[in-house]
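Chemist: First, the structure itself, so that you have it in front of you.
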Amino acid sequence: MKNVGDLMQRLQKMMPAHIKPAFKTGEELLAWQKEQGAIRSAALERENRAMKMQRTFNRSGIRPLHQNCSFENYRVECEGQMNALSKARQYVEEFDGNIASFIFSGKPGTGKNHLAAAICNELLLRGKSVLIITVADIMSAMKDTFRNSGTSEEQLLNDLSNVDLLVIDEIGVQTESKYEKVIINQIVDRRSSSKRPTGMLTNSNMEEMTKLLGERVMDRMRLGNSLWVIFNWDSYRSRVTGKEY
């Protein structure tokens with residue numbers, strides 16, 4: 001500190017009289033250096049988080065349209081949306097050690113995918129493994145295992161069962177084949193048995209979901225403090241045009 005103070009005094013003597021020094025004491029200089037160090041450290045942390053997210057996006061199934069989805073940029077225009085946002089935030093905060101799953105149901109374009117992606121993006125930042133995948137993609141991957149793809153059906157089921165959070169999109173859009181029902185049943189059963197939650201996105205109501213997936217799957221989806229959030233407001237897509245959407 002003495003050396004810094006001596007340096008400041010020498011510099012002040014060398015400066016022209018009309019120039020005012022930014023720092024008058026060694027303490028002020030050190031405080032500024034500490035502040036700048038904290039700013040650089042925060043910037044570096046943000047860059048590292050961004051790089052980590054970029055690396056994981058290719059493995060998470062989060063599509064480019066939803067890679068920037070967050071709780072902060074979720075549009076709230078009614079009480080129902082506020083409730084959905086609050087539930088999603090709470091789900092993330094209580095994720096560790098929680099078996100609770102979630103189902104987001106409602107009409108297309110109401111923000112189900114946005115909030116599901118926001119949950120996954122936040123969990124990625126917290127070091128969790130996540131995967132968002134449609135039923136159609138699951139079934140396509142399953143069919144590939146029959147064509148000597150190098151991955152067996154068992155390996156694929158294990159991969160789907162071992163991520164910290166699996167979100168299955170477009171439940172109810174599929175052809176309702178018996179094989180699809182069996183596969184989804186196996187996935188949910190394995191995940192619940194290993195205390196790993198599952199998310200589902202659907203346009204169907206509870207009665208339709210129960211008919212489609214069966215009571216056993218729906219029972220698994222109710223374990224713990226599981227969520228069923230109904231997105232029953234107007235579609236965003238019907239109110240936007242051009243580049244806004």
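Including glycine, each Cβ sits where the backbone N, Cα and C put it.
Copying in the features that Swiss-Prot gives for the protein in this structure:
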type	residues	note
MUTAGEN	Lys112 to Arg	Loss of DnaC's DnaB- and ssDNA-stimulated ATPase activity
MUTAGEN	Phe146 to Ala	Loss of DnaC ATPase activity, decreased ssDNA binding, decreased DnaB loading on ssDNA
MUTAGEN	Ser177 to Asp	Loss of DnaC ATPase activity, decreased ssDNA binding, decreased DnaB loading on ssDNA
MUTAGEN	Tyr179 to Ala	Loss of DnaC ATPase activity, decreased ssDNA binding, decreased DnaB loading on ssDNA
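Neighbours and distances for these, please.
Modeler: Counting every protein chain shown, 23 other Cβ atoms lie within 10 Å of the Cβ of Lys112 (mutagenesis position).
Secondary structure at Phe146 (mutagenesis position), taken from DSSP and collapsed to helix, strand or coil, is helix.
Neighbour list (Ser177 (mutagenesis position), Cβ cut-off 8 Å, at least 6 residues apart, same chain): empty. Secondary structure from DSSP puts Ser177 (mutagenesis position) in coil.
Long-range Cβ neighbours of Tyr179 (mutagenesis position) (same chain, at least 6 residues apart, Cβ-Cβ under 8 Å): Met139.
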Chemist: Hey, what's the Cβ neighbour count for Phe146 (mutagenesis position) at 10 Å?
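Modeler: Phe146 (mutagenesis position) is surrounded by 9 other Cβ atoms within 10 Å.
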